[in-house]
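Per Swiss-Prot, these features apply:
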type: BINDING; residues: Ser4, Tyr6, Arg240; note: (6S)-5-methyl-5,6,7,8-tetrahydrofolate 1 binding site
type: BINDING; residues: Tyr6, His215, Arg240; note: (6S)-5-methyl-5,6,7,8-tetrahydrofolate 2 binding site
type: BINDING; residues: Tyr22, Trp31, Tyr34, Arg41, Ala65, 86-88, 117-118, 137-140, Arg176, Tyr221; note: S-adenosyl-L-methionine binding site
type: MUTAGEN; residues: Tyr34 to Phe; note: Reduces affinity for glycine
type: MUTAGEN; residues: Arg176 to Lys; note: Strongly reduced affinity for glycine
type: MUTAGEN; residues: Tyr221 to Phe; note: Reduces affinity for glycine
Amino acid sequence: MVDSVYRTRSLGVAAEGIPDQYADGEAARVWQLYIGDTRSRTAEYKAWLLGLLRQHGCHRVLDVACGTGVDSIMLVEEGFSVTSVDASDKMLKYALKERWNRRKEPAFDKWVIEEANWLTLDKDVPAGDGFDAVICLGNSFAHLPDSKGDQSEHRLALKNIASMVRPGGLLVIDHRNYDYILSTGCAPPGKNIYYKSDLTKDITTSVLTVNNKAHMVTLDYTVQVPGAGRDGAPGFSKFRLSYYPHCLASFTELVQEAFGGRCQHSVLGDFKPYRPGQAYVPCYFIHVLKKTG
C-alpha cells in the first residue's frame, strides 16, 4: 500500500514483513561511510551506554538492529558478550567482515552474528534464560512500517523483543523526535547524538499522510563520498530511508504493553532525563525499560 502511494527505497525484503531498505547494497555502503566506525561514535553516547549497562550489571547483550555492527563492535571491545542480529544481509556483511578480520581475538571469535526477523525473533534467536540487556538504537525500530494500518506488527515485534529480556534485565530502544517532525515538517535542530559524521551535506524531511494520519516520514540524504568524483575528487551520493513516525505518548504505551505492564520505564531526551514541556528540544527519545516480572 505504501509503495503504491509513495516510492520508498525498499528494493527488497530480507525477512518477511520487514522491508530491507539497504537491499541493493549501495545504501548500505554509503550508510557505512556516513556513520563511520566505533571512533565516529560520540564520546557522550559511548559513555552513556557503557555506564548504563555496567550500572545494571549487564554482560550478555542482544543487539536486535546491529546494522553494520558499529555498536556491537564497541560492546565486544569493552568486554560484553554480544549477539547481533539484523534483517538486512547487506548490512550484516560489514559486521561479518569485521568479525572475520579479528577472529584471532577471543572476544570476536565468540561474537554471534545472525540474520533475524523481529516478527519471528522468539523463534530466530535462542534466548535461553534471557539477555541482560537488549538494545535497539539509532531509530532502527522505525524502519518497520505499519503495513496493516493497525500497528499489529509493531506490537508483535515489540512483544518478541521484550521476550528476549531476562527478569531484571533492560530494554533500551529509541526513536527520533517525530512529535517535532510532524508539527514542524523538519527535523529538530542539533547534531546527531550518536555519530559525528562530517560527510553529510543535506537531509531533506518529507511527511506522508494517509487518511489525515501521518503514515511515513522519509529522510533524503545527500552524502559526500570521498574519491567518488572525477579525478579522485569527492562525489555525492543520494539515498532515501523511510520510517514510521512513532510519537512519544503512543510509543510509550506500545513498549509498556510489550512487557504486560511489568516494567520500570524512564524516558530520556538525547541521554538526559526528559520532562514534557522542557525548553530543550531533543533529537531522539530513548526508552529504558527494566523488566520486573
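For all residues, glycine too, the Cβ spot is worked out from N, Cα and C.
Here the original residues stay in place, and none of the substitutions has been built in.
As the structure is a computational prediction, the values presented were derived from the model and not from experiment.
Note on the recorded positions Arg176, His215, Arg240: the fewest other CB atoms within 10 A surround the CB of Arg240. Here the Cα atom of Asn139 (S-adenosyl-L-methionine binding site) is found 15 Å from that of Arg240 ((6S)-5-methyl-5,6,7,8-tetrahydrofolate 1 binding site). Across the fold, the C-alpha of Tyr221 (mutagenesis position) and the C-alpha of Arg176 (mutagenesis position) stand 16 Å from each other. The Cβ of Leu137 (S-adenosyl-L-methionine binding site) lies under 8 Å from the Cβ of Leu49, Ala65, Asp71, Val172, Ile173, Asp174, Tyr194, Ile286, each on the same chain and at least six residues away in sequence. Reported as a whole number, the C-alpha separation between His215 ((6S)-5-methyl-5,6,7,8-tetrahydrofolate 2 binding site) and Arg240 ((6S)-5-methyl-5,6,7,8-tetrahydrofolate 1 binding site) equals 16 Å. Around the Cβ of Asn117 (S-adenosyl-L-methionine binding site), a 10 Å sphere holds 20 further Cβ atoms from the protein chains shown.
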